[in-house]
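Undergrad: In case it helps, Swiss-Prot gives these features for our protein:
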BINDING   124-137, 160-169  acetyl-CoA binding site
DOMAIN    1-190  domain 'N-acetyltransferase'
MUTAGEN   Gln58 to Ala  Loss of acetyltransferase activity
MUTAGEN   Ile64 to Ala  Strong reduction in acetyltransferase activity
MUTAGEN   Arg69 to Ala  Strong reduction in acetyltransferase activity
MUTAGEN   Phe105 to Ala  Reduced activity
MUTAGEN   Leu107 to Ala  Reduced activity
MUTAGEN   Asp109 to Ala  Slight increase in activity
MUTAGEN   Asp109 to Arg  Marginal increase in activity
MUTAGEN   Glu111 to Ala  2-fold increase in activity
MUTAGEN   Glu111 to Arg  No effect on catalytic activity
MUTAGEN   Cys120 to Ala or Ser  Strong reduction in microtubule acetylation
MUTAGEN   Asp157 to Glu or Asn  Strong reduction in microtubule acetylation
MUTAGEN   Asn182 to Ala  Strong reduction in activity
MUTAGEN   Phe183 to Ala  Strong reduction in activity
Amino acid sequence: MEFPFDVDALFPERITVLDQHLRPPARRPGTTTPARVDLQQQIMTIIDELGKASAKAQNLSAPITSASRMQSNRHVVYILKDSSARPAGKGAIIGFIKVGYKKLFVLDDREAHNEVEPLCILDFYIHESVQRHGHGRELFQYMLQKERVEPHQLAIDRPSQKLLKFLNKHYNLETTVPQVNNFVIFEGFFAHQHRPPAPSLRATRHSRAAAVDPTPAAPARKLPPKRAEGDIKPYSSSDREFLKVAVEPPWPLNRAPRRATPPAHPPPRSSSLGNSPERGPLRPFVPEQELLRSLRLCPPHPTARLLLAADPGGSPAQRRRTRGTPPGLVAQSCCYSRHGGVNSSSPNTGNQDSKQGEQETKNRSASEEQALSQDGSGEKPMHTAPPQAPAPPAQSWTVGGDILNARFIRNLQERRSTRPW
């Protein structure tokens, strides 16, 4: 490959090694600084043209080797020139090979993943006019000696069929290890330990300081033992104790504030797994008898007394209080009941109280008649007012008082004979 400038003046050696800085070789005596800047521009032109020729030979859509990529990556290029051919005394370029270290994940013979950082063949090109003349072997062998590696320790990026035949012919590399990426490795790749890339100057300083400093390293921190997977449960009973919320009982049992106390023993797994982690097991409700007893103990409101005096059998409180009474007493408490005479069929205490009430009423009426006969001359008047019952005693809201028994209901029925229908 020919160029319009002098290649021999640019590359004094047959094989020239260039890194990412693209600096020209040692300056010849008598060269000036502007001339050196022009030499670097010429090197960039050579690399760009070699990359285009390689992409065309491999049928690639874009070149993979260029001066800009060389400056942004830590790759090395080996350039081979033809010193014998001197067209117009300027020399020519035969080919090049680009290598670099890359971190790869490759599979071994047992299909196990391995993280390695081998030296990779990234691009290799020899001009078509000088192929099969030993130039490729010469360039490849020089690179192996310079990098101090063996052919089977290399990883090749997207090799062409010509390159695979070249390696099989000169280095007996035929059996490959299948990979999931675009790199190809050969049998024996894992037989030797790969040489890591050249350490930087900063890493070398740190390594030297560590070798000189006799301070012992800090002991490694011990990690807690890992729990066995068999002990792990999705929702364990012990982990959910703090999530349980006490269920508030119904009114009126929720007057006194209650604090939710955690249970002494966690519930069994059968009962705990049936509930949500945010809700605990529901508490049983209070029986109806206890609820009615608590209602009787509650002091009434003053307006309830007036309502009871106006409508003794129709107030909701009276209906709640007589819910547990026998049917006979319930019928007697209603104004429209037809069971007014039922007072001796039931042997309970309600019927006994009703009998005592009737007897006291008769005694009161007899005493009033005697008092009227003693007043005046002793003759009965023609028109006398009907005897009025004395004012009932003051109603007392006490447990077991007259207001809750059948006698009080009977007295109310005698004073009020009006029927709702």
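Cβ from N, Cα, C; glycine included.
Residues as originally present; substitutions not included.
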Undergrad: State the Cα to Cα distance, in Å, between Gly136 (acetyl-CoA binding site) and Gln58 (mutagenesis position), rounded to an integer.
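TA: Cα of Gly136 (acetyl-CoA binding site) to Cα of Gln58 (mutagenesis position) measures 16 Å after rounding.
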Undergrad: I need the most crowded of these mutagenesis positions: Asp109, Asp157. Count other C-beta atoms within 10 angstroms of each C-beta and give me the top one.
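TA: When each Cβ's neighbours within 10 Å are tallied, Asp157 tops the list.
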Undergrad: Any idea what DSSP makes of Phe183 (mutagenesis position), helix, strand or coil?
TA: strand
Undergrad: Closest of the recorded positions to Asp109 (mutagenesis position), Cα to Cα, picking from Arg69, Leu164, Phe183?
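TA: If we rank Arg69, Leu164, Phe183 by Cα distance to Asp109 (mutagenesis position), first place goes to Phe183.
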Undergrad: Counting distance between Cα atoms, which of the binding-site residues Phe124, His127, His133, Leu167 is nearest Asp157 (mutagenesis position)?
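TA: Nearest in space to Asp157 (mutagenesis position), counting only the binding-site residues, is Phe124.
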Undergrad: Which whole-number value in Å describes the distance between the Cα atoms of Leu107 (mutagenesis position) and Phe183 (mutagenesis position)?
TA: 11
Undergrad: Among the recorded positions Arg69, His127, His133, which residue has its Cβ surrounded by the fewest other Cβ atoms within 10 Å?
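TA: Each of the recorded positions Arg69, His127, His133 was scored by Cβ atoms within 10 Å; lowest is His133.
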Undergrad: Between the binding-site residues His127, Val130, Gln161, which lies closest to Phe105 (mutagenesis position), Cα to Cα?
TA: Gln161
Undergrad: Do me a favour and check the Cα-Cα span between Gln58 (mutagenesis position) and Gln161 (acetyl-CoA binding site); whole Å is fine.
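TA: Gln161 (acetyl-CoA binding site) has its Cα 10 Å from the Cα of Gln58 (mutagenesis position).
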Undergrad: Tell me, how many other CB atoms lie within 10 A of the CB of Asn182 (mutagenesis position), whichever protein chain they belong to?
TA: 9
